[in-house]
Amino acid sequence: MQYQTESWGSYKMSSLGFGGLGMVADTGLLRIESLASESAVVIFSVSTCCMCHAVKGLFRGMGVSPAVHELDLHPYGGDIQRALIRLLGCSGSSSPGSLPVVFIGGKLVGAMDRVMASHINGSLVPLLKDAGALWL
């Protein structure tokens, strides 16, 4: 079995070029951009989601203190979740793979599958080091 050695879909929110690509900047995307840049590691989560709990545990177990935004408790959680689903390219608002969503160094890493694949293939630690979230 082979794993991809580079992070998938990593890009800065500002590189989306809201105006340049003909995309209309909506409030959800602007909130994501702002929140994703507040800390080296940012996790958008739901407080009752077991996959979200696992990702938070992974980072905390590595000695990383992520900023966690529980969307079910956030006043704009619904807008943010819909915008995250669009960013990930998920088909529906109840898409099972949509949360958690992780940003490292302001760049979108992705949902649980991409975070775990990056961890398994060894590319997660360098991302964390580059973002200043991990000192090894």
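Each Cβ is built from the backbone N, Cα and C atoms, and glycine gets one as well.
If you look for the noted substitutions, you won't find them, since the model keeps the original residues.
The domain 'Glutaredoxin' annotation in Swiss-Prot covers 29-135, and the record cites sequence analysis as its basis.
Cys49 to Ser appears in Swiss-Prot as a published mutagenesis result, with the remark: Alters the function during petal development. When secondary structure is read from DSSP and collapsed to three states, Cys49 (mutagenesis position) falls in the coil class. Of all Cβ atoms in the protein chains displayed, 17 besides its own lie within 10 Å of the Cβ of Cys49 (mutagenesis position).
Within 10 Å of the Cβ of Cys52 (mutagenesis position) there are 22 other Cβ atoms, across all protein chains. According to Swiss-Prot, the experimentally introduced change Cys52 to Ser is described as follows: No effect on the function during petal development.
Listed in Swiss-Prot is the mutagenesis experiment Cys90 to Ser, annotated as follows: No effect on the function during petal development.
For Gly110 to Ala, Swiss-Prot lists a mutagenesis experiment annotated as follows: Affects glutathione binding. Using a 10 Å Cβ-Cβ cutoff, Gly110 (mutagenesis position) registers 21 neighbours.
Reduced to three states, the DSSP call for Gly110 (mutagenesis position) is strand.
Spacing of Cys49 (mutagenesis position) relative to Gly110 (mutagenesis position) is 16 Å (Cα to Cα, whole number). Sorting the domain 'Glutaredoxin' (29-135) by DSSP state (H, G, I as helix; E, B as strand; all else coil) yields 50 helix, 17 strand, 40 coil. Per-residue pLDDT, averaged across the domain 'Glutaredoxin' (29-135), gives 92.
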